Amino acid sequence: MFLLLRFVLVSCIIGSLGFDNPPTNVVSHLNGDWFLFGDSRSDCNHVVNTNPRNYSYMDLNPALCDSGKISSKAGNSIFRSFHFTDFYNYTGEGQQIIFYEGLNFTPYHAFKCTTSGSNDIWMQNKGLFYTQVYKNMAVYRSLTFVNVPYVYNGSAQSTALCKSGSLVLNNPAYIAREANFGDYYYKVEADFYLSGCDEYIVPLCIFNGKFLSNTKYYDDSQYYFNKDTGVIYGLNSTETITTGFDFNCHYLVLPSGNYLAISNELLLTVPTKAICLNKRKDFTPVQVVDSRWNNARQSDNMTAVACQPPYCYFRNSTTNYVGVYDINHGDAGFTSILSGLLYDSPCFSQQGVFRYDNVSSVWPLYSYGRCPTAADINTPDVPICVYDPLPLILLGILLGVAVIIIVVLLLYFMVDNGTRLHDA
């Protein structure tokens, strides 16, 4: 009890002397078991191949280039590689996962499947995709891409129906209509297989609206059927709109198995790529750094929408992105955020990263790691310390049990001694 009171007193004295230990706006790690996924702002290979080699192009400290803990590609993102022919095989593994990518698919690219489509739907898809990625990488160590083999018994081939600018959708694949079908009112199937990973993130997408072809309107209908378990996953078009709709995607987390892709109307779609999730781990929140352009280009907030506690911590700069290499590369604020990767930190929270694990001026919310157990609330004259009550409650219970044991032992020996005297 004396030690506890001394700890409380010392902590309050430290607080009164101004030891704030505030949360810092960085991404960091508990130890060396971490990994970063990124784009050009952390792509060391891209900088090496430029002439001259100018590391001001990156927000990442070049001291980390040889760490072996980075998977980044200039001009790309995990979402872009997942859906489109512009592909990079993001691959990495760690207990603590950090993401700093996403701006290579934003409203600036204005992607939509058809001329009457909607980029807003694709921003919605982006948010749903990253929600699944962040949630699952809080419980899995390893992320990579795998191809999904499929077998379609018809003669029709996949078609590039959904494209805009340089972006061509190839996941899921569209199977063209068979030549002997006069319209799109038909049912068609394809087998696909998932193997080699613990779980997979795969797309299930439909045109949610009335799709017009040759004066006829069609309602999209797509299903995946797990032939091993009998579980079926499906989407049907529910909107009556004829313009301004686009390819709505849901992102399913599926186990290994044999599947059947089924279309009851319009074109059959079948997944061709999947995020491969491997090696379950203890729950560890991921960290996400906002990925946005200079204000001269339009960005979105979908990674922020997807990154929610307790599974994700979001870090952002309070100012416009203004790079020193060019306006979109080498920003001081984001370089500062990534500087936390140069050192270990004991505690992570929604507010930021704590450098020390004793006392803080801010109580950590959604904390992870070895976090401060006390927050000092400074009044003008007297520091008042507020502590996490759980350790005190447990200590009180242990002290109470110890007192009871001592009393029982004393009574036992007193009775035993009295019995011996009586016998004598």
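Including glycine, each Cβ sits where the backbone N, Cα and C put it.
No substitution from the list is modelled in this structure, which keeps its original residues.
Listed in Swiss-Prot for this protein:
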| type | residues | note |
| --- | --- | --- |
| ACT_SITE | S40 | active site, nucleophile |
| ACT_SITE | D326 | active site, charge relay system |
| ACT_SITE | H329 | active site, charge relay system |
| VARIANT | L5 to P | In strain: Isolate BCQ.3, Isolate BCQ.1523, Isolate BCQ.2439, Isolate BCQ.2442, Isolate BCQ.2508, Isolate BCQ.2590, Isolate BCQ.3708, Isolate BCQ.3994 and Isolate BCQ.7373 |
| VARIANT | D66 to G | In strain: Isolate BCQ.376, Isolate BCQ.701, Isolate BCQ.3708 and Isolate BCQ.3994 |
| VARIANT | G182 to R | In strain: Isolate BCQ.7373 |
| VARIANT | F245 to L | In strain: Isolate BCQ.7373 |
| VARIANT | D282 to G | In strain: Isolate BCQ.7373 |
| VARIANT | D344 to A | In strain: Isolate BCQ.2590 |
| VARIANT | S367 to P | In strain: Isolate BCQ.376, Isolate BCQ.701, Isolate BCQ.1523, Isolate BCQ.2439, Isolate BCQ.2442, Isolate BCQ.2508, Isolate BCQ.2590, Isolate BCQ.3708, Isolate BCQ.3994 and Isolate BCQ.7373 |
Checklist entry - Which ones are near S40 (active site, nucleophile): of the recorded positions F245, D282, H329, which have a Cα within 10 Å? => result H329
Checklist outcome for this item: Quick tally, other C-beta within 10 angstroms, D66, D282, D326, D344; top of the recorded positions is D344
Checklist entry - Nearest to D326 (active site, charge relay system) in three-dimensional space, by Cα, is which of the variant positions D66, G182, D282? => result D66
Checklist entry - Roughly how many Å separate the Cα of F245 (variant position) from that of G182 (variant position), to the nearest whole number? => result 25
Checklist entry - Within 10 Å of the Cβ of F245 (variant position), how many other Cβ atoms can be counted across all chains shown? => result 25
Item to check | H329 (active site, charge relay system) to D66 (variant position) - Cα separation in whole Å | outcome: 20
Checklist entry - D282 (variant position): which of the variant positions D66, G182, D344, S367 is the nearest Cα neighbour? => result S367
Checklist entry - How many other Cβ atoms sit within 10 Å of the Cβ of S40 (active site, nucleophile)? => result 20
Checklist outcome for this item: D344 (variant position) -> DSSP, reduced to three states, gives strand
